[in-house]
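Positions annotated as domain 'PI3K-ABD' by Swiss-Prot: 16-105. Taken from Swiss-Prot, the feature domain 'PI3K-RBD' covers 187-289. Recorded in Swiss-Prot as a mutagenesis result, Thr208 to Asp carries the remark: Abolishes binding to HRAS and KRAS; does not affect kinase activity; displays defective development of the lymphatic vasculature, resulting in perinatal appearance of chylous ascites and is highly resistant to endogenous Ras oncogene-induced tumorigenesis; when associated with A-227. Quoted from Swiss-Prot, the note attached to the mutagenesis of Lys227 to Ala states: Abolishes binding to HRAS and KRAS; does not affect kinase activity; displays defective development of the lymphatic vasculature, resulting in perinatal appearance of chylous ascites and is highly resistant to endogenous Ras oncogene-induced tumorigenesis; when associated with D-208. If you look up Swiss-Prot, you'll see 330-487 marked as domain 'C2 PI3K-type', on the strength of sequence analysis. Swiss-Prot lists 517-694 with the feature domain 'PIK helical'. Here Swiss-Prot describes Asp933 to Ala as a published mutagenesis experiment; the accompanying note says: Loss of kinase activity; displays early embryonic lethality at 10-11 dpc and severe defects in angiogenic sprouting and vascular remodeling. Heterozygous mice yield adult mice with markedly impaired insulin signaling and reduced activation of effector pathways such as Akt/PKB.
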Amino acid sequence: MPPRPSSGELWGIHLMPPRILVECLLPNGMIVTLECLREATLVTIKHELFREARKYPLHQLLQDETSYIFVSVTQEAEREEFFDETRRLCDLRLFQPFLKVIEPVGNREEKILNREIGFVIGMPVCEFDMVKDPEVQDFRRNILNVCKEAVDLRDLNSPHSRAMYVYPPNVESSPELPKHIYNKLDKGQIIVVIWVIVSPNNDKQKYTLKINHDCVPEQVIAEAIRKKTRSMLLSSEQLKLCVLEYQGKYILKVCGCDEYFLEKYPLSQYKYIRSCIMLGRMPNLMLMAKESLYSQLPIDSFTMPSYSRRISTATPYMNGETSTKSLWVINSALRIKILCATYVNVNIRDIDKIYVRTGIYHGGEPLCDNVNTQRVPCSNPRWNEWLNYDIYIPDLPRAARLCLSICSVKGRKGAKEEHCPLAWGNINLFDYTDTLVSGKMALNLWPVPHGLEDLLNPIGVTGSNPNKETPCLELEFDWFSSVVKFPDMSVIEEHANWSVSREAGFSYSHTGLSNRLARDNELRENDKEQLRALCTRDPLSEITEQEKDFLWSHRHYCVTIPEILPKLLLSVKWNSRDEVAQMYCLVKDWPPIKPEQAMELLDCNYPDPMVRSFAVRCLEKYLTDDKLSQYLIQLVQVLKYEQYLDNLLVRFLLKKALTNQRIGHFFFWHLKSEMHNKTVSQRFGLLLESYCRACGMYLKHLNRQVEAMEKLINLTDILKQEKKDETQKVQMKFLVEQMRQPDFMDALQGFLSPLNPAHQLGNLRLEECRIMSSAKRPLWLNWENPDIMSELLFQNNEIIFKNGDDLRQDMLTLQIIRIMENIWQNQGLDLRMLPYGCLSIGDCVGLIEVVRNSHTIMQIQCKGGLKGALQFNSHTLHQWLKDKNKGEIYDAAIDLFTRSCAGYCVATFILGIGDRHNSNIMVKDDGQLFHIDFGHFLDHKKKKFGYKRERVPFVLTQDFLIVISKGAQEYTKTREFERFQEMCYKAYLAIRQHANLFINLFSMMLGSGMPELQSFDDIAYIRKTLALDKTEQEALEYFTKQMNDAHHGGWTTKMDWIFHTIKQHALN
C-alpha cells in the first residue's frame, strides 16, 4: 500500500496552468469542454457547466444542478466522488482534467468522512476494504471498540470532559518544585498578571497578584475577583458570596496561545508557569468565562462505519476441520519445504549459485541452528527440499518466526566465497488466532536494508511485501489432521506445575540441568548481592551463560527484585516449553515495574506477547501523560516489533491519543511521517484510520495542516527541480507570486502549527518569508500570531520548512537533550538547554522551530571583521556579548552562556554528535548557547580522505573559554573556569546515573531505519562515553581527560571553522 505518488496538481505536473481545459461528461451523454481557472471551486465549475449545457442537445433530460456531484480518477488511480464543492480544481489531485457528473448514491456522510481520512493519512480508505487478510478486517472491526470507549469517556462529564480532551492540562509529571527553582520565588510566592477583556473593542484591564506558587487555578481566580471588586466596597460576607458565585464561572488561559488551566493542579506544576519562574518572567494569564470556551467546543459524534457490520472472514478452523489439537501433543520436529523462487533478478555473470538461508528465531535470538538449502543455478531457482530444524514443534514459543533470505554465492575454487543476501522475509509461525501455520504459502520478499551485516534480518517486519514484483519464495509447512493451537494459560500453568514438581525430584548430582534447577531455598547473602549487581547492569552489558543459569536457578527469588525482570527474561531458554511455561507463571504475578524499566521490554529483544502485555500494563498504571508525550517517538517505533496488528500497546496508545488531543496530534504525525515506508504503511495506515474516525472535529484541523504541508512540498519540489538554476531573486519572485494565489493563501493561513497545536498560525507575513541558501532550498516562513493577547507571548511565529533532509535524527537528538534537561533540573542543575521544536512529517520532509534573537557563531565572528571571521581574534564573541548585554545584565549573560555551554558540552560528548562547526552552534542575544543540525551522532562523524575531520571529543574553543572567564587571558586559571568544570562534572554524572534510560530509548529506535542507528553496536558508543564498565570515580577521571583534550585541542576545531567559513563565503 504505497502512499500518494506525487505532490503535483496533475499527474506529473507540479502546478496546473492558470487556465486549463476540463472535459466534463454529463448524465445525458454530452461532453462539454470548459476553460477553468486552476483555483476555481467545484461549485463555480458546476454552475458554469450547467449554464453551458443548455446550449447542447438533450439538456432537457438534466435535473437541477444540485442533484448531482462530480466524480473523477485521482493520482492514486482511485475513483473519487467530490461531495465538498468548496474544493478548488487545483486541489483535487486529478490524474487528468476530466470530470464526470453523477447522481450520488450510498451513505453520503460516510463517503465524505472516508475521503477526509484518506486525504490526511495519504492513502485511500477503500484500499483497506480490498485487503482480503482476515487479520486486517478483524482489526478494523475490533479496534472500533477502543474508539467508542474513548469517545464515551470524552463525553462523560459533558462540556468539561470535552474541554479536557481538546485542551489537556500541560503540566509537569510531579507537583514538587525543584529547590533551585523554588529559590527564585519570594518566600514561595509568585507575581502573576491577570488580564480581562472589558469591552467589545477588546479593551484590556490587568490585575497584578502575589500568590503562593502551589495555589490551584480556582484560588487564583478567587483572588482576581477580590482585587476586581475592591473598589466596590463590599462587606466581607458580600465578598465571600461574590467569590463563591463567580469563582466557578471563569477559567485561566495563557496569554498568546491556546493553553488553559482546567484542572486543580498547583499553579507551579503548569509548564508555562514553571518556565516563567525559571526565566524570571512574569506570567500573563487571561481570565475568561468558562461558558465562552465550552460553547466553542464541538460535540463529537462517532458513527460505526459500514464495515463494522460485516461478518468476520477469519475461519476458526483451517481446511474445514472441526477439531483442534494443542501444540504440545505433537511429537515431531519442525520441518519446512522450500519449493521455488520467482522474480530473482541477478547478474548471471557475477553470481555462481543462489540458495535459501533459513532460521527459527525468537526476537533476535536463534532457537536452533540455521539451515540452508542446496545451491542452485540462478537461471532455475527450484529446490523442492525439506529443511529439518533441531527443535521440536511443542518447544516453539508463541513469538517464534521463520526468517529466510535468498542468498548469492560468488567465488572461484580456492578463493574465499562471498555470500550476499538478495532479499529477505519473515513469517510468524503462529497467526493472530494462535494457530500454527500450515500448508503452502507464497512470500514476497523485501529488499536488503542499508547496513544489514547478516544474511538474515530476524528483527525485520513479518509478512509479505505488498509489491508483487519483488522476489517471491514459495514454501510449504507440514499439514496436520487438526488445526494446531498454542495452549491456553490453564494448560501452561498445569505444565509449569508439573515441570516444577519434576524438577524438585531431580538429584542435583545426577542431572545435566543441575546448574539451572531452582535453588531459592539455599540462597546465600553473596547470591543476593550477585543478583542485585546483575540487576544494575546496563541493558547492553552482556550476560554470560553462567550468569543466565544463575539467574534462572534463582528465578523465584527474583520476584523480590522486580526490576531484574529484563535480565531474567534474557536467561530463559525460549526453545524449552518447560522454562517458557514457568516464566509465564512468574510474569503473570510479577510486581509492576517503573515505566522507564517497562519500556525496555518493548524493544526487539522481548517479542513474547505476554511479556509485552505486562510492560503495557505497567505503562497504563504509572506513565503520566507528560511522560507519555516525552517517550511517544519510541513507543510508536516499537509498534513495529508487535507480532500482530491488534495488541495491548496499540490499544493503549490509541486510547491515550483519543482522550488527549495533544498526544493525539503527535501520535498522528509520528505515524503519518512513515507512511512512505512499505514495511509499516499497512499497520500504521490502519491505526491512523481508527484514530481519524474517532478524533472528532480535530480531523478538520489535521486536514488543514496536511493541506498546507502538501502545498509547501509542491512549492519546494518546483524550486529544487524546475527553478534550481534560477537566481535567488527569480526564485523569490516565483515564491511570493505563488503564495499570493487564492488556493495557497487559503491553505497556508489560519491553521494550527504542527510543531505545537497550542499555537495558531494566522496570516502569512510574505515580506518576511524567504528561501534559504542551502541545496535543499528550505523555506523560512513567518506567520502572525492571531491570539488577542499575542503581544504578551510572541507576535509572530517563524518556522523553517525542509524538503529533502531526514529530520528524524534531529528530532530524536532534541528529544534526548530535552530528557537530559529534565534530569538536570530535577537534580538542581540549571543548564538552560534549548531543545527547539522539530517534527518529521514525511519522507525527508519536516518543520523546525526558529529560535528568536539567535545568531550562528559564524555570523557573530563575521561581525568582528576579517580577523574574527578567520578565527584570528578569539575575543569577537565575548565583545559581541558585552555589546548586547551592557551594565548589570552582563554577568547574567555570561552565567547563562556558561551554563548552556556546559550542558551542550556534556550532551554532545555523550551522544557523539558530529559535524560541529561555527554555522551550527548559535548564541541568543541574552547569552544562551545552543546547537542545531544533528545530522551525525553516535560518533558517525564526517570524514576527509578517510580520516575523521573532528579530532576533539566536543567543541570547547578558546572563544568559548574567553567568554566563560569574562575575557581573562589565562582563562583556565580563573574561578569561572573551575565553576564551569564543576557544572560539566555534575551534569555528566547525573546522566550516567540514568544510562539505562538512554540506552533503552535508543534501542527502541533500532527499527526506525536511521542510517546511523542500525544496530546495538551503534548504541554501544553511549556505553563508552558514559564509561559504564568503570566505577564512578574512574568514569569522572575519564571524562576529565576528554575535557582536557577538548580545550587543549581547540586549535584543531578553529582550523575546521576557518575552512568552513571560507567555504560558506565562496558559496554565497
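Cβ coordinates are placed from backbone N, Cα and C, and glycine is handled just like the others.
Worth saying up front: this structure is predicted, and the values here are computed from it rather than measured.
Known features from Swiss-Prot, placed on the structure.
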residue	record	Cβ neighbours (10 Å)
Thr208	mutagenesis position	10
Lys227	mutagenesis position	13
Asp933	mutagenesis position	18
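Between the CA atoms of Lys227 (mutagenesis position) and Thr208 (mutagenesis position) there is a gap of 9 Å. Across the candidate stretches 16-105, 187-289, 517-694, the maximum count of CB pairs under 8 A to the domain 'C2 PI3K-type' (330-487) is reached by 517-694. Taking the Cα atom of each, Asp933 (mutagenesis position) and Thr208 (mutagenesis position) are about 41 angstrom apart. Under DSSP, Lys227 (mutagenesis position) is assigned to a helix (H, G or I) in the three-state scheme. In three-state terms derived from DSSP, Thr208 (mutagenesis position) belongs to an extended strand segment.
According to DSSP, Asp933 (mutagenesis position) is assigned to coil rather than to any helix or strand. Across all of the domain 'PI3K-ABD' (16-105), the predicted model scores a mean pLDDT of 95.
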